[in-house]
Amino acid sequence: MAVTRLAVAAALSAAPPSSRRRRAFFHHSCRPLPSSAAAAAKALRASAAPAVDEEAPASPPPSDLGKGVENLVIIGSGPAGYTAAIYAARANLKPVVFEGYQVGGVPGGQLMTTTEVENFPGFPDGVTGPDLMDKMRKQAERWGAELHQEDVEFVNVKSRPFVIRSSDREVKCHSVIIATGAAAKRLRLPREDEFWSRGISACAICDGASPLFKGQVLAVVGGGDTATEEAIYLTKYARHVHLLVRKDQLRASKAMQDRVLNNPNITVHFNTEAVDVVSNPKGQMSGIQLKRTDTGEESVLEVKGLFYGIGHTPNSQLLQGQIDLDDAGYILVEEGTAKTSVDGVFAAGDVQDHEWRQAVTAAGSGCVAALSVERYLVANDLLVEFHQPVREEKEKEITDRDVEMGFDISHTKHRGQYALRKVYHESPRLVCVLYTSPTCGPCRTLKPILSKVIDEYNEHVHFVEIDIEEDPEIAEAAGIMGTPCVQFFKNKEMLRTVSGVKMKKEYREFIESNK
């Protein structure tokens, strides 16, 4: 969506300062909540990554973990990857974890897009997916796991030691755990790309809070737990939600079915599929073209947004041709184990589980994989123990720079609409605005990534975080339809909008060329 200089300027000039006190954005205490079971995905999407026997791209600087061969590299995070990291770190393996992110989908994996997890043991009142992942990540880090929020681009498990190459480093290792999860499927409607992030989304929790969806009629496609959960979540913001189900019944759990069917703000359309998107003369999404699967009858349903909840595809492309996969792309493991067809390579989580796909089963498989790695290393006389002190997290002092009286433009990082108005009108620097929402897991992933890049250009950039629920008028004027979203301004001109989570080098290159 094109955002005019006039609209943003008007919003920044007219919006009254918020009277409520807001906590300051403190980048150093933000813990990344990375890529879940969907890590390493840019590479993963790239079956385009070079094959092992092809010429590999130039190697990045070697890992600073040491010049030797590491015990274990874990590719991916989520409940499988983080659990594996916890067990491996406690066993003194000092695992190297590439958390990565999911290109074209939702960083942090499926739990990062889940509102309430009500069936994970130990949380009688439930827990949000991002909060659960945050706790797991901190636990892995506390016991000595080496975490890198980087995208894996190349894997060679055909020769030893194995080689894992990310966007920033190369690591050699004796064993690998693949916990890359699965990516959200798309319908591939004729106009899907045109309206992706402009009305179509695969993440209700990321994009549902957008001011452009509030009070509107929305639709969700799918009949399982993911789709029903998205429909329920969207009723917090939408006037009404339509759930489109291809078959004549829901596949979701009985509890989720009851909640959907008894919700007056949700209408379920059985035997119905989406055929395409309909737009108005302004080029905005105005509806969905539907088709009955039983009669073939077609109709148009007026909605302002369409959300997908139609399942996932395993992120195993990096391993194609190197380990055994089934016809759907899931990694094949020996029954009851995490062992793949390659000795020393193990798989955990949704990348090898096409049946259960639960957070607790993913965590269990991560545990099995880590214990299997330890046995493998011992049996082959490869284990080198690293005894590290347990890392205790220190409380960070939180200061509020962004209330009107305390604002200081000499600082680089700020939060809230008052700060944005000040830097927008007064700063000669490039202005980077990050739009977030409270329940957005990918926002937690992006904050530390972007923060590190901003630190590199401290004298050339001003950074402001905007919570779209606290400052909806700013988000609406900027045309924000989902979070996370980054906009760059200079001299009151908007230069670029970047939706979702990207690699550090993409933000770095843009800032470098526009500072």
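Cβ from N, Cα, C; glycine included.
Original residues throughout; no substitutions modelled.
Other Cβ atoms within 10 Å of the Cβ of ALA80 (FAD binding site) number 37 in total over all chains. The FAD binding site annotation in Swiss-Prot covers 77-80, 98-99, 106-110, ASN119, VAL152, CYS206, ASP350, 357-359, and the record cites similarity to another entry as its basis.
In three-state terms derived from DSSP, CYS203 (mutagenesis position) belongs to neither a helical nor a strand segment and is classed as coil. For the published mutagenesis CYS203 to Ser, Swiss-Prot gives the following note: Loss of thioredoxin reductase activity.
Counted within 10 Å of its Cβ, the other Cβ atoms near CYS206 (mutagenesis position) come to 30, all protein chains included. A mutagenesis experiment is reported in Swiss-Prot for this position, CYS206 to Ser, and the note states: Loss of thioredoxin reductase activity.
For ALA227 to Gly, Swiss-Prot lists a mutagenesis experiment annotated as follows: Reduces activity 30-fold; when associated with E-245 and F-246. There are 26 other CB atoms within 10 A of the CB of ALA227 (mutagenesis position), with all protein chains counted.
Looking at Swiss-Prot, you'll find the mutagenesis VAL245 to Glu noted as follows: Reduces activity 30-fold; when associated with G-227 and F-246. Neighbours of VAL245 (mutagenesis position), defined as other CB atoms within 10 A of its CB across all chains, total 23. According to DSSP, VAL245 (mutagenesis position) sits in a coil region rather than a helix or strand.
Experimental mutagenesis at this site is recorded by Swiss-Prot as ARG246 to Phe, annotated: Reduces activity 30-fold; when associated with G-227 and E-245.
As annotated by Swiss-Prot, domain 'Thioredoxin' applies to 377-515.
One entry in Swiss-Prot concerns the mutagenesis experiment CYS440 to Ser. Its note says: Loss of thioredoxin activity. Under the DSSP three-state reduction, CYS440 (mutagenesis position) is assigned to coil, being neither helix nor strand. Taking a C-beta cut-off of under 8 Å and a sequence gap of six or more, CYS440 (mutagenesis position) has these contacts in its own chain: PRO130, ILE205, CYS206, ALA209, THR483, PRO484.
Residues annotated as active site, nucleophile in Swiss-Prot, with similarity to another entry given as evidence: CYS440 (among others).
The Cβ of CYS443 (mutagenesis position) has CYS206, LEU434, THR436, SER437, THR483, PRO484 as same-chain neighbours under 8 Å, each 6 or more residues away in sequence. What Swiss-Prot says about the mutagenesis result for CYS443 to Ser is this: Loss of thioredoxin activity.
According to Swiss-Prot, the feature active site, nucleophile maps to CYS443 (among others), an assignment based on similarity to another entry.
For the pair ARG246 (mutagenesis position) and SER77 (FAD binding site), the C-alpha distance works out to 32 angstrom. With DSSP states grouped into helix (H, G, I), strand (E, B) and coil, the domain 'Thioredoxin' (377-515) comes out at 49 helix, 30 strand, 60 coil. Looking at ALA227 (mutagenesis position) and SER77 (FAD binding site), their Cα atoms lie 23 Å from each other. Straight-line distance linking the Cα atoms of SER77 (FAD binding site) and CYS203 (mutagenesis position), rounded to a whole number, equals 19 Å.
The domain 'Thioredoxin' (377-515) scores a mean pLDDT of 88 in the predicted structure. A separation of roughly 18 Å, to the nearest angstrom, links the Cα atoms of ARG357 (FAD binding site) and CYS203 (mutagenesis position).
DSSP assigns ALA80 (FAD binding site) to a helix.
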